Every structure is written in structure tokens, then in C-alpha cells.
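Single-structure report; data block below.
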Amino acid sequence: MEKCDICHQKFSNKTNLNRHKVMHSGKKKFECQFCRRPFFRNDRMKEHMMTHIKKGNTFECPITACNSKFNSFTSLQFHVDSEHIIRGSSPAKCKSCIKWFNSSHRLLLHFHTAHLDHTKFFSFKPAPILPKSTTSILNPIKNPDDFDRIFDFFKTEIAPLFPLHSTVSQAPLPQCSRSVKSAKELSPTPSTEIETPEEEELDGPESWYCDYCKIRFDDKVMWYLHSGLHSDDIPFKCSLCGSLCDGKYDFAAHLVYANHNF
């Protein structure tokens, strides 16, 4: 284990430690090419760039030998997850370079931020972005079964992680323990030929992360459902009723205790 000599946080390897120590320097050297917002880390900057890119109107499947095209990123994402089985035992190769990926999320992120000519593929002008704003992965949730599922999940798993009137903890990120059937199989042992993900700083299998609530999900479906609760324009605006919340604690409490009738 590697340990930061400034804040004493521990990391599984030196690469993750060095990436972490950049934040202590105060220098944000990675800049979004759309809105010029600076970031400490390249992977966080790429995730942010996708909030602009998803507003486009032409999306091509990034997998070699597949020529499918879509008019929304959500449709492309559904296509990749349902038509192409991407995991450790069957990685996919980017059609524009020699890199292989064992995660559809990482492949889509790589393809759209590393290769595309955005002025050609996306006919829009990026609007000024609000602090910490992003575009939700999903459209607002409409299935009643999904509502019941996500609210039950918040009450039993998420609410205890956000006690009211508490201060921000310096402890490691909370890990959701909900055991639900995963959207796809994952392999804990990726091929050595596959690009090492920059965003991974925790040991264990691939997880899905909410950048606003600071929660990692072991299950992709629950991450999808959770992401859909954040509004497109303002992260802590409830997509179900439009209520504005004051940060992640207020947002979690609102989802658990507010009366959402549909």
C-alpha cells in the first residue's frame, strides 16, 4: 500500500498515489475544450466533456466492424450494452486505434473524447456550464417499478450514509452493498493488453460512481436509476418533482422523505 505524506490516505499503487497528490498541488492542468473549465485529473475532465458531447445528434458505435449510428447517446449506450458483450474475458477494440477495453463505459468515453472531430459530428455550440453541472445519463424515470426500487434502495442503503446535520467525513468513499443482479458479468482479472483505467483508485471489481453524491455502486442498474434522479441542468435538482436541494445530504434526505406521488 502507498500512503500520501500530506493527508495520509492510502492507495493500492503508486500511480493512484501520484494522481491523488496532484490535488494537493492546487494546479488544475486539464481543461475542457468546450467550456475551458479546469480539472485536477484527466479522467474527471473527460467525464465532464461527455456532458457537452451527449448534447450532439450523431453517435457512432465505437467497436471495430460495427457501423451502427444513432441520434442520441442513450440509444448508442443501449446498443453497446445489449448487442456487444464487453467484459474481461471478451474485451472490445476501439475502431480508431489499437486500444482494447473491458468496459463499455470506458470504451465510449475514450472514443468520444480521444478521436472524434466534435465540430463535425456535433452540430451545437456548448452553452456556459454551471459549477458541478452535468447531463444525466438517463431520461427522467417513468416506470413505477423503478420508483419503488430506487426509493427502497435509498431508504435502506443510501440514507444511513448521509446522516442529517453531519459534517463531511474524510473517510474512504462509502461503498453500496446492495446485492442486485448486475447488468452484465464482470471479470476481476482484466487482460494485460487492456488500457488501465485512470479513474480506478479502489481495489475490487469495476464499480459505478456518482460524482455528486460521492457514492460507488457495485451494480450498474442501481447506478443508472440513481443517475436519473439528478436533473440535467442542476445536479441537486430532483428530476422527479423539480425541488432544488442544498447539496448531497439534502438531496438524499429529499429522495427518502419527500412525498412523490405519480
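FYI, residue positions are counted from 1 along the chain as it appears here.
Including glycine, each Cβ sits where the backbone N, Cα and C put it.
At each noted position, the model has the original residue.
Experimental mutagenesis is annotated in Swiss-Prot for Arg41 to Trp, with the remark: In q689; some adult mutants show gonadal defects, which become more prevalent on an hnd-1 mutant background. Absent or misplaced somatic gonadal precursor cells (SGPs) in the gonadal primordium during embryogenesis. Under DSSP, Arg41 (mutagenesis position) is assigned to coil, being neither helix nor strand in the three-state scheme. All chains included, 17 other C-beta atoms sit within 10 angstroms of the C-beta of Arg41 (mutagenesis position).
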